[in-house]
Amino acid sequence: MNCSAFSFWFVCKIIFFFLSFHIQISIANPRENFLKCFSKHIPNNVANPKLVYTQHDQLYMSILNSTIQNLRFISDTTPKPLVIVTPSNNSHIQATILCSKKVGLQIRTRSGGHDAEGMSYISQVPFVVVDLRNMHSIKIDVHSQTAWVEAGATLGEVYYWINEKNENLSFPGGYCPTVGVGGHFSGGGYGALMRNYGLAADNIIDAHLVNVDGKVLDRKSMGEDLFWAIRGGGGENFGIIAAWKIKLVAVPSKSTIFSVKKNMEIHGLVKLFNKWQNIAYKYDKDLVLMTHFITKNITDNHGKNKTTVHGYFSSIFHGGVDSLVDLMNKSFPELGIKKTDCKEFSWIDTTIFYSGVVNFNTANFKKEILLDRSAGKKTAFSIKLDYVKKPIPETAMVKILEKLYEEDVGAGMYVLYPYGGIMEEISESAIPFPHRAGIMYELWYTASWEKQEDNEKHINWVRSVYNFTTPYVSQNPRLAYLNYRDLDLGKTNHASPNNYTQARIWGEKYFGKNFNRLVKVKTKVDPNNFFRNEQSIPPLPPHHH
């Protein structure tokens, strides 16, 4: 080899070495690259409190775990984000998106941390969590009966501050006060006012979304297709929701509730259930009559301990005690509702009563409990949901209730929630959430437990009940609800050329005929599929546009 050839070879080797070294450094340090990029966009100064946490920070684990609502996912084996960003304004979200794109990190956006599969804070590839805890302002305009709510606010905060302004206004969101509005509203969001006003997503009139290019869009600038998609189609598919503008609704000055327990042999419970399933969805929209079933240990007349299934029938009625008792005695005398079973509450106290964070027997609760983000007991849990379109036969319901005995006492529960009311009148394509006319009720199966080592046992029980009920629920497709996300329905391999075909399997369960429109919106606004997870809407490949 002559000198010039050797020199060329040596220079090439040096260049190759440095290139390789640089590539390895950039791959090895996406966290450092992200931090450098972020600090260029958002200079760290005195006016700027700490926004970014890495695993080197003392507060990293407490911030990560603080809003993990499902204790299944607090474990050493759960994948952890390289970075947690806690933005306090839109510019911080913009910087996070641009820098994550630049260095090749995925984003998970967390509002309240209630995602049933933990997908607002878990990813199988290197990722950043955008934790919206510091973006929780609520600006209410009583005159126009609207409010701007930042996506990190909780339902409890929304209900509390609306009530502070006007006791006869509220918003039709869910029951649990610690749920964040970012995910809840963008997945649909049902609750006590659903039969009067529809879902939370039906009552959104504007939004601020930060898109894949880091631009902040409102309803006008994003256009009606994207605005349609984020109200029930999962905002995380299209960007990061920073705020919602919501339409407030009228609520009565008093409402009446009861929650009666029925402890009898299963055939007797099934008779009550059968009456319930044939009448609850037909009631006037001012009455919600829900039911749930759970096992409990009791002592029988002979002093022996035994496990029985208990049924609970619970109401929310827009009106007084006398009217409700009269209605129940005429329409459902088998329940035997008496005046002494009922309580009249203000609307805000009704909200608290059914919040799951106070004792049912406690009458002296303060509405400030709605502001407590740590209210309620956290457990590990698993949940699956079905929609029922025709009555479940009594013989089948006997067997379904008997399956509660296969689970630990008090660990498994079925909740049945009536549809009907205004839900019958809203088009299935009004927003991506399609489950409207023809749905009698939703039925969900859940298990909760304490110990990590019991995860598989309880998850498998929920799966077994879900499999058993297959013939009795909606079919072709078997419908599902995005806010009770279920990865058993299928996952999408975004590297696969068949990702649309894979996604359609679960997509049509969540969205019905609306799935294809969601795909078109995704293809238009995020063609390179930056915002993705195991169950995200895929864009069509370029040749299909």
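Residue 1 is the first one shown; counting continues down the chain.
Glycine too: its Cβ is placed from the backbone N, Cα and C atoms.
As the structure is a computational prediction, the values presented were derived from the model and not from experiment.
Summarising the environment of I63 (variant position), the number of other Cβ atoms within 10 Å of its Cβ, over all protein chains shown, is 15. Quoted from Swiss-Prot, the note on natural variant I63 to L is: In strain: 001.
For the domain 'FAD-binding PCMH-type' (77-251), the mean pLDDT of the prediction comes to 98. Sequence annotations record features per position, and here Swiss-Prot assigns domain 'FAD-binding PCMH-type' to 77-251.
For the mutagenesis of H92 to A, Swiss-Prot gives this note: No effect. The structure shown keeps the original residue. Residue density at H92 (mutagenesis position): 22 other Cβ atoms are found within 10 A of its Cβ, drawing on all protein chains shown.
The local packing around R108 (mutagenesis position), expressed as other Cβ atoms within 10 Å of its Cβ over all shown chains, amounts to 20. R108 to A appears in Swiss-Prot as a published mutagenesis result, with the remark: Strongly reduced catalytic activity.
H114 (mutagenesis position) falls within neither a helix nor a strand when secondary structure is assigned with DSSP, and so counts as coil. Counting every protein chain shown, 22 other Cβ atoms lie within 10 Å of the Cβ of H114 (mutagenesis position). Under the heading FAD binding site, Swiss-Prot lists 109-115, S120, C176, 180-184, Y190, E236, I241, 481-483, citing experimental evidence as support.
Around the Cβ of R110 (mutagenesis position), 28 further Cβ atoms fall within 10 Å across all displayed protein chains. Mutagenesis annotation in Swiss-Prot: R110 to A, described as Strongly reduced catalytic activity; the structure shown retains the original residue.
Looking at Swiss-Prot, the entry for mutagenesis of H114 to A says: Loss of FAD binding and loss of catalytic activity.
Here Swiss-Prot notes a mutagenesis experiment, H208 to A, with the remark: No effect. For H208 (mutagenesis position), the count of additional Cβ atoms within 10 Å of its Cβ stands at 22 [all protein chains shown].
Non-local contacts of H292 (mutagenesis position) by the CB criterion (under 8 A, 6+ apart in sequence, same chain) comprise G311, Y312, S314, M413, Y414, V415, L416. Under the three-state DSSP scheme, H292 (mutagenesis position) falls in the strand class. H292 to A appears in Swiss-Prot as a published mutagenesis result, with the remark: Strongly reduced catalytic activity.
The cannabigerolate binding site annotation in Swiss-Prot covers H292, Y417, E442. DSSP assigns Y417 (mutagenesis position) to a strand in the three-state reduction.
Under a cutoff of 8 A between CB atoms, and with a sequence separation of 6+ in the same chain, the neighbours of Y417 (mutagenesis position) are Y190, V288, M290, Y441, E442, W444. Under mutagenesis, Swiss-Prot gives Y417 to F with this note: Reduced catalytic activity.
The secondary structure of E442 (mutagenesis position), as reduced to three states from DSSP, is extended strand. Here the residue is the original one, but Swiss-Prot notes a mutagenesis experiment at this spot, E442 to Q: Slightly reduced catalytic activity.
One mutagenesis experiment catalogued in Swiss-Prot, Y484 to F, is accompanied by this note: Loss of catalytic activity. Secondary structure from DSSP puts Y484 (mutagenesis position) in a helix.
Feature annotation from Swiss-Prot assigns active site, proton acceptor to Y484; the stated evidence is a curator's inference.
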Recorded positions: D115, E236, E442 - member with fewest neighbouring CB atoms within 10 Å: E442
G180 (FAD binding site), number of other Cβ atoms within 10 Å: 27
Of G180, E236, L482, i.e. the binding-site residues, those within 10 Å of H114 (mutagenesis position) when Cα atoms are compared: G180
Alpha-carbon distance [E236 (FAD binding site); H208 (mutagenesis position)] in Å: 13
H92 (mutagenesis position) and E236 (FAD binding site), Cα-Cα, nearest whole angstrom: 17
Residue pair G112 (FAD binding site), H92 (mutagenesis position) - Cα distance, angstrom, rounded: 19
